[in-house]
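As recorded in Swiss-Prot:
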type     : residues                                                                       : note
DOMAIN   : 22-124                                                                         : domain 'Ig-like C2-type 1'
DOMAIN   : 145-238                                                                        : domain 'Ig-like C2-type 2'
BINDING  : LEU472, GLY473, GLU474, GLY475, CYS476, PHE477, GLY478, GLN479, VAL480, LYS502 : ATP binding site
ACT_SITE : ASP611                                                                         : active site, proton acceptor
MUTAGEN  : LYS644 to Glu                                                                  : Constitutively activated kinase
Amino acid sequence: MVVPACVLVFCVAVVAGATSEPPGPEQRVVRRAAEVPGPEPSQQEQVAFGSGDTVELSCHPPGGAPTGPTVWAKDGTGLVASHRILVGPQRLQVLNASHEDAGVYSCQHRLTRRVLCHFSVRVTDAPSSGDDEDGEDVAEDTGAPYWTRPERMDKKLLAVPAANTVRFRCPAAGNPTPSISWLKNGKEFRGEHRIGGIKLRHQQWSLVMESVVPSDRGNYTCVVENKFGSIRQTYTLDVLERSPHRPILQAGLPANQTAILGSDVEFHCKVYSDAQPHIQWLKHVEVNGSKVGPDGTPYVTVLKTAGANTTDKELEVLSLHNVTFEDAGEYTCLAGNSIGFSHHSAWLVVLPAEEELMETDEAGSVYAGVLSYGVVFFLFILVVAAVILCRLRSPPKKGLGSPTVHKVSRFPLKRQVSLESNSSMNSNTPLVRIARLSSGEGPVLANVSELELPADPKWELSRTRLTLGKPLGEGCFGQVVMAEAIGIDKDRTAKPVTVAVKMLKDDATDKDLSDLVSEMEMMKMIGKHKNIINLLGACTQGGPLYVLVEYAAKGNLREFLRARRPPGMDYSFDACRLPEEQLTCKDLVSCAYQVARGMEYLASQKCIHRDLAARNVLVTEDNVMKIADFGLARDVHNLDYYKKTTNGRLPVKWMAPEALFDRVYTHQSDVWSFGVLLWEIFTPGGPSPYPGIPVEELFKLLKEGHRMDKPASCTHDLYMIMRECWHAVPSQRPTFKQLVEDLDRILTVTSTDEYLDLSVPFEQYSPGGQDTPSSSSSGDDSVFTHDLLPPGPPSNGGPRT
């Protein structure tokens, strides 16, 4: 039978690690079978496994062609990842298989529900013996196990940063074929003992742990044995916790360079940073004959900066081709992260071609001798004059008295940097300001205006063009007020624009000022996007620091959704009035899509948010979602995760396990938070995530693999996206780019007139079914799910009403 090319896929049942001897009672076997072309949806691949085996099913097309987003189902019901069931885009693993795992498994396209491949899985009582030949006839060279590659096992101590992947190998042989098992600190080590599980590659004699965290530290021992004996090897793993600090630049780089006219030059800059760094190469230039501005800061041009497809390795090298005399000068490597900035500079000297040098050699040697004598004599005269001048000006000595008091007009200062990310490379305007900020010792600023900040021409706004209005709210180190600004709109400079102004409180410290300046500089560096709160300007001269950002008229997303719930809900914002507008499925999907777009942009700029939630998404008058507070400098090591926010919510409920337990923050931990935000969107105006669950119980449930149940107004497809965001292994979660694509497809097929049935009782969200949001519970099945998903939606992939 000829299978059409468009549906041809390869379906693989993987059976690995089989030996000629039955495995011991503690051994776990991964069974593998040869790759075969995938059947049509009506066909099934028959596969048998032994009880206790690790089952691995794979489904992928020939030549690596993408199949699109997929889901796995058992007996027609969607599978959900857990500590025992690992679900990937094209691979399914079931650890410690039992009779309950027998059935028909299928891999389906997530949106079209087209079946890509079928497996009929049978689980028997006897463990698998693999595909090896029957080992009853013992060969002449029978004996105890031995290491086959001992030279690869010399490195017994492994120290890696958190979030890396670690592999331990113990390649061995023997007759009969030995079995391998693993111990951690002398005790049996299994996948359920670790968040994210482990991968046992029996055919490769290896143990793999992805996204390691500090709790993975310890001694790992492989035990290889058969009936003639056993051998073992112990490795020590040390996971280095990431600490917040500004980037560290390798000393001596970039180095000064001397080049011949027309040659090529490379500057190198080695950057070390746990937090994702931004790297830029700058060249110092002259403007109107001066290399510095009126405030003493240098003029520079940005030569190289991060793009969507550039890597840090590429940014660490600046290449100049066919250099000219105009290329000579000072170059700076600038690296920054959410903690601070570092920079090193080097000089390029361009010499004329060799023939020109030969002509000037003779004359140059004569002039050099005369010049050297002249310089020495001139320096001698200067030293004598300086000594005489100092003696004439020194006051007569007095007896012991009160110590001299020196008036300090500025606080002791640290260096900070101001960048403009979207300026032209050929611009001669000052693009970077290396300014001085107050020290971090923390005295109260009696008058913030005494601290002088450098003016940035692109962002500076005169205070006379700003009219402050009513307060909008308070933050951890400042307050936000509404204001009218003239000159923000470049097309209509005389028209006032409503803005939000961030400023410090009266009792602010110099650390608070440093944080506000850092937030402003981070917003400059990240640039503009429709779905983030953008910087509009700043007032840094002649008074306290004002940071002008976009104004969102409808407040944060949580209150926006809450105000639009139908009346009569126990937790509605105001049960006595009708909602402002009724939301449709498409409205909510649009909210999620816009937030995903904003996070995709922030990720492309290598910005990790670390506090993504509905409370930190603002809504404009035109219902545009804008992510806020992405530029805050958060000290993740000193943060009190148990402290409630001003609205009484615990930030821990939005945090990924690796961030919660080990304080490892990556773009993938932001993806977890996005999944919780999705739950908020489709539980409009409802309680906080994990309602009624105490924090201590929440920690336990997350470690056991429990996740929140599907909201009543959420479709199967959207809930599958949530569950993918909540995958225990960070690398298995989707990227924000993938989330944008998935939500775009769902948004396209969603009708504009499908209204949500939001009139669900509050018991839907409270485990105990109490009448008030303050009820507490240890967690019931109504909030968490650990089992299979409900049956899928219709084949068109659109949301159900």
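Note: Cβ is positioned from N, Cα and C throughout, glycine not excepted.
Although substitutions are noted, the structure shown does not include any of them.
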Using other CB atoms within 10 angstroms as the count, which residue among the recorded positions GLU474, ASP611 scores least?
GLU474
Per-residue pLDDT averaged over the domain 'Ig-like C2-type 2' (145-238), given as an integer:
88
Output, ordered by sequence, the same-chain residues six or more apart from LEU472 (ATP binding site) with a CB under 8 Å from its CB, or 'none'.
VAL480, VAL481, MET482, ALA500
List, in sequence order, the same-chain residues at least six positions removed whose CB sits under 8 Å from that of GLY478 (ATP binding site)?
LYS502, MET503, LEU504, LYS505, ALA508, ASP512, LEU516
Roughly how many angstrom lie between the C-alpha atoms of ASP611 (active site, proton acceptor) and GLU474 (ATP binding site)?
17
VAL480 (ATP binding site) CB neighbourhood, other CB atoms within 10 A:
17
From the DSSP assignment alone, can you count helix, strand and coil residues within the domain 'Ig-like C2-type 2' (145-238)?
10 helix, 50 strand, 34 coil
Tell me whether GLY478 (ATP binding site) sits in a helix, a strand or coil according to DSSP.
strand
